[in-house]
Amino acid sequence: MSLASDKKDADVASTTTTAQDDDNLSTYHGFDHHVQDQVRQLARTLTQQSSLHQKKEHTLPEEGINPIFTNTEADDYNPRLDPTSDEFSSAEWVQNMSNISNSDPDYYKPYSLGCYWKDLVATGESADIEYQANFLNGPYKGLKTVYNTVVPSTASSKDKNFKILKSMEGAVNPGELLVVLGRPGSGCTTLLKSISSNTHGFNIAKESTISYSGMTPNDIRKHFRGEVVYNAEADIHLPHLTVYQTLLTVARLKTPQNRLKGIDRETYARHLTEVAMATFGLSHTRNTKVGNDLVRGVSGGERKRVSIAEVSICGSKFQCWDNATRGLDSATALEFIRALKVQASISNAAATVAIYQCSQDAYDLFDKVCVLYDGYQIYFGPAGKAKEYFQKMGYVSPERQTTADFLTAVTSPSERIINQDYINRGIFVPQTPKEMWEYWRASEDHADLIKEIDSKLSDNYDANLAEIKDAHVARQSKRARPSSPYTVSYGMQIKYLLIRNFWRIKQSSGVTLFMVIGNSSMAFILGSMFYKVMKHNTTSTFYFRGAAMFFAVLFNAFSSLLEIFSLFEARPITEKHRTYSLYHPSADAFASILSEVPAKLITAVCFNIIYYFLVNFRRNGGVFFFYFLINIVAVFAMSHLFRCVGSVSKTLSAAMVPASMLLLGLSMYSGFAIPRTKILGWSKWIWYINPLAYLFESLMINEFHDRKFPCSQYIPSGSVYNNVPADSRICSSVGAIRGNDYVLGDDFLRESYSYLHKHKWRGFGIGLAYVIFFLVLYLILCEYNEGAKQKGEILVFPQNIVRRMKKERKLKNVSSDNDVEIGDVSDISDKKILADSSDESEESGANIGLSQSEAIFHWRNLCYDVQIKKETRRILNNVDGWVKPGTLTALMGASGAGKTTLLDCLAERVTMGVITGEVSVDGKQRDDSFARSIGYCQQQDLHLKTSTVRESLRFSAYLRQPADVSIEEKNQYVEDVIKILEMEQYADAVVGVPGEGLNVEQRKRLTIGVELAAKPKLLVFLDEPTSGLDSQTAWSICQLMKKLANHGQAILCTIHQPSAILMQEFDRLLFLQRGGKTVYFGDLGDGCKTMIDYFESHGSHKCPPDANPAEWMLEVVGAAPGSHANQDYHEVWRNSDEYQKVQEELEWMSNELPKKNTNNSETVHKEFATGVLYQCKLVSLRLFQQYWRSPDYLWSKFFLTIFNNIFIGFTFFKADRSLQGLQNQMLAVFMFTVIFNPLLQQYLPSFVQQRDLYEARERPSRTFSWKAFIVSQILVEIPWNILAGTVAFVIYYYAIGFYSNASVAHQLHERGALFWLFSCAFYVYIGSLALFCISFNQVAEAAANMASLMFTLSLSFCGVLVTPNGMPRFWIFMYRVSPLTYLIDGMLSTGVANVAIKCSNYELLRFSPAANLTCGEYLGPYLQTVKTGYIVDPSATDTCELCPYSHTNDFLSSVSSKYSRRWRNWGIFICYIAFNYIAGIFLYWLARVPKKSGKLAKK
């Protein structure tokens, strides 16, 4: 079977199919790159199922033959069974496999599965209306949600729950196809999920019965999950895998034990993959990446085929397809359904398909149909009887309306036609969902259905159940548990997933290479930073040795932090494959870990070898390998920990908060920043549970044990003390013993950290235990954590609007048209709403002053050329046309004909290539104001999710209507637009995101509304306004366009194969064939008669009276799949009388229209309607409102700020003025900056969302300039960062105790104010660097990596880890250019300066004075030389106690910090912020502002 003929397929040339047998019946040969040819073959071959069986009996032996051929020259070779042959026929292959299975039932164990349900009721939590969370109510709303989850509600279950599906019944027997029809929101998706046992997010009532030929949904979920499969709309795949790799993995995981005799597992899997690719037209894409929205790969249509091929390989007996034909035209959708029919007939499988736009030919293939209306089942039965059933009910089917469209139109009050005869005769016609449901339940068809279901449910299925179980066990591999739903064993799952993961790594090897090179570079940079101070193995290296070791363990441990990103990419795929019973999620998790081991080892080897030897750690083989072993344990322990965090989090942003908190806690309590002996009592437990603490301890013992470090500095020192006895001076290092000229490493560790050598291997053992513990925990979480549950669509309103609506008692009448929120609406209110809406639609637009187009827009000989691989390709070829006020013009053509390209050229939206020809407005060239004088409704509905409908419309009106129009007039005009678009019910609803906000139709109306609110004076372009919509919504959008045209608006609209009824709404048609060539431009006429007459008069076959004129025309010109034109209709057009008339009209327009009087004022021709300052004001207000209504973003910013600063503040709580206290205060300032990464990563996605919306919609329509966009981003972010900086200051400054230093120095106010300025400046700096990095980067991850690198380098060279005096001369420039140098210097000096130091008892150096001297006399010369330090008791003669420092300013000098530079430092840091913002603005202009527009080339 084939799927959509997409843009890639469109370029494939078709060849004529010839009959290949005596029955003049062409055989279906599968799919290779000639997709269209094959579509036609399949369509012609499989129309009659009996013919198919007849054909098979003539060509295949009853017992079947082995289809895996090793020799194509052998006598038994059948090319129709060989997927690599051009003659391959998938239908014959399926029949052959069925024959083989039936020939040996004891081995292959064939079986079948049907599905029967009775009294099926689905319920969801009542939430049809929500108030919008904002910065103030966000925490309350979140706590209320948690409370409601934890504490059972006292409300009745009726209040809490509502029925999504009301009581319904159904039966799908083996070999049958069921189509489910209904408008969006009717419950189609919920029904499919219910009968496929995928009920996340809603509940099935206890009284409901669902039977799968005797099995319960619980049996399916636990033991036979793979037999019942639900295929969702979205096509989610691993983007970097090729099509072949994606499908081969599925085939390997589904290869049965009872496969073809004599064929090994791998050969069978490869054959199955080849068959699937040949069947679905994917053979030519085998080595192409599947891709996604960001990764370039196969086309959208081909990706849809990959999804279908996956399900096909799974071989499920009951398949549920949710809108699987979305985005496919009717011809290719037909082929998909035909192939489903063949599969059902031959393999005895059953399928249920929910479909939105269903052609008559497709409908006729279904055995049964189920019609849903707002959760009510209003018909279930034979597809052939449904139309008659509703006609009997009292509804009329218009001429040329398909049966499927008629059945869904019955559920739409605005579209259904009630039989006038019934009304005249007073016969009751059911109209509300409940009335139709009651009519259905009283009908004979319902009674027949109940009889069928009861007979099926009462059947004895014991034999059938045993058959299914035997078949399942026979398919399972040897080591698989019989009760397991999976086909292959756990070990084989890991093996195949490991292969898949290695493919992924190979396909994206650039990432691994970047990590290796990046980490190696960091090893060189960091290692060389310590090179000078670690050159000599003396006591002077003690601090730096600890710092370097701390850096090593942190860098290795946190190198796995970014693994969280990849977890979220793969999660939906794993969840999908779990429902297909391909593998355990834990098997995928374990394979993922194993596959990354080589990359981790290579990265660790490259980093650690370079770093270890450059830093000059201990040169000993055993010591090095122990160092490497400990760091490898750190890598895996943290990798598994971060994976655990990711697996319990619903979203990436939710995972980053705990990950950031862990990062801070683990690093601060590792033993370096604050030694274990100095940790405050209440927080010691953090050290005991911290794996990094034990690993750091082992590394330090490994480095220092059994070493003598020569003393680098003695106290006292100087020429006066050269001849004093050894016990009269001491080494200045901790651990020194009086009289020794060295310090033992073990003594230093014991005194400084309380580390003992006997604990060396303890760290390794505990680290390994953590690795195993986190691994097991991660696998358990992956296996049993269901991930984010899907929500139904709900309308969201701002809280003040909700209050007002409650007062007006409107809430019960407001409902979003969707699947999971339509609750029980009383019959009366339902009728009232129907009546109200019909009254409003009658009145709406009667007296509305919509903008009327006055000018005629016309183009002549329009050509568009682009360079592709050094060749010039013509996309549009001499296209002519016009759009007049009050007309609705359709633009049609096959995929790849250039429809959207023509719109973009006419609207000046192309940024590459060369456009030639004439494009004129009333005979004059387009001016700068043209882009804002038109409305352009894109195919994607792009809106700001936090705005309401009314706010979105007003924003467009304020900025795009002329500045001289008053605000009152603009507001009134917006109200007019709301009325004509019939959006009054949800005018104050928040746009939201799909699922929580407006539904598809409402979004499409808003898209049109935003363009109308701009009051376009020329015309409105609409690109595919009906794509992805059901036929009823498409109809309502088309009616809306007609209404606009009737109000004098000029409209040009591209449309993809409209229905006959839709087609009749248009006035004119411009039809393009492939290559951008015109085939027809002219009136359509009543019932498209003018257009039909044109083609019939120029040699086409007659249009059948019941045919869709659009499909007939596509077939005539050879644009439908498999069709061929009997002549070149472009040449026919160029030689026709109609073409000459078009040329004459265009000539008249060019000559006469310029004579019209037009407004030539300067404001009319400006690029933007309003000034830059006004734009900045409005855009900033909107952005501020967005921030206010995004509590997740703001509260995570403040939560992180509060947590980080409380954590740091209470770790170093009220640090004293001892040496350790000063060290702690310096490290506290250093740790203050680690919030940089988490805050930056939160901001970047927010900016990217804003920018994408601006560049896709607001910039092309000239709503506001790029200057207003970028300046508003800066202006709105700064106040929130200042607020966060203020919160940080209040917590941090007082907790650490900086205020007490200022108080003692009598500088409380100045130093407090300056510290607050530094704190705010740092938070603003984070925002400025984020803007600088993202301004020119396309994706947030790239900007985050760049900013993280810059921050790491700034932090490394800021002077804390290594003082500038200790750095190699080469790196001094880095110290000077690092912005954190000035921040930390300023904060530290402001925090601790001008106070006396008081050493703790253990920090005092003790030694004996020279004979007959007091300590004061003995140390006097030394203290005068060093100018710091104090003696505890100068008069002592026995033991001198000396504190090395006497004043905090002396300590500051030792770390190159000075209090006198405090204001200079703040000023320099502010300059860095200004530089970041200015550079960000410049880089945005340089990289992302278009320097040319799609203007016409000068001739």
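From the backbone N, Cα and C atoms, a Cβ is placed for every residue, glycine too.
The shown structure was predicted, so the numbers you read here are calculated from the model rather than taken from an experiment.
Features reported for this protein in Swiss-Prot:
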BINDING   Gly893, Ala894, Ser895, Gly896, Ala897, Gly898, Lys899, Thr900  ATP binding site
DOMAIN    146-399  domain 'ABC transporter 1'
DOMAIN    857-1099  domain 'ABC transporter 2'
MUTAGEN   Cys188 to Ala  Leads to loss of resistance to cycloheximide, DE-11, fluconazole, voriconazole, and ketoconazole
MUTAGEN   Ser307 to Ala  Fails to efflux the substrate rhodamine 6G, and increases fluconazole susceptibility; when associated with A-484
MUTAGEN   Ser484 to Ala  Fails to efflux the substrate rhodamine 6G, and increases fluconazole susceptibility; when associated with A-307
MUTAGEN   Ser660 to Ala  Leads to loss of resistance to cycloheximide, DE-11, fluconazole, voriconazole, and ketoconazole
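Sequence features annotated in Swiss-Prot and their locations in the structure.
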residue	record	Cβ within 10 Å
Cys188	mutagenesis position	25
Ser307	mutagenesis position	23
Ser484	mutagenesis position	18
Ser660	mutagenesis position	22
Gly893	ATP binding site	25
Ala894	ATP binding site	25
Ala897	ATP binding site	24
Gly898	ATP binding site	24
Lys899	ATP binding site	23
Thr900	ATP binding site	16
Between Thr900 (ATP binding site) and Ser307 (mutagenesis position), the C-alpha gap once rounded to whole angstrom: 27
Alpha-carbon spacing, Ser484 (mutagenesis position) to Ala897 (ATP binding site), which is rounded to whole Å: 51
Alpha-carbon spacing, Lys899 (ATP binding site) to Ser660 (mutagenesis position), which is rounded to whole Å: 49
For Gly898 (ATP binding site): DSSP state (helix, strand, coil): coil
Gly898 (ATP binding site) versus mutagenesis positions Cys188, Ser307, Ser660 - nearest by Cα: Ser307
Gly893 (ATP binding site) to Ser307 (mutagenesis position) - Cα separation in whole Å: 27
Local confidence of the domain 'ABC transporter 1' (146-399) - pLDDT mean: 86
Residue pair Ala897 (ATP binding site), Ser307 (mutagenesis position) - Cα distance, angstrom, rounded: 27
Nearest of the recorded positions (Cys188, Ser307, Ala894) to Ser660 (mutagenesis position) - Cα to Cα: Ser307
Length of the line joining the Cα atoms of Ala894 (ATP binding site) and Cys188 (mutagenesis position), in Å: 30
Three-state secondary structure, Gly893 (ATP binding site) (per DSSP): strand
DSSP three-state assignment for Ser484 (mutagenesis position): coil
Residue pair Cys188 (mutagenesis position), Ser307 (mutagenesis position) - Cα distance, angstrom, rounded: 20
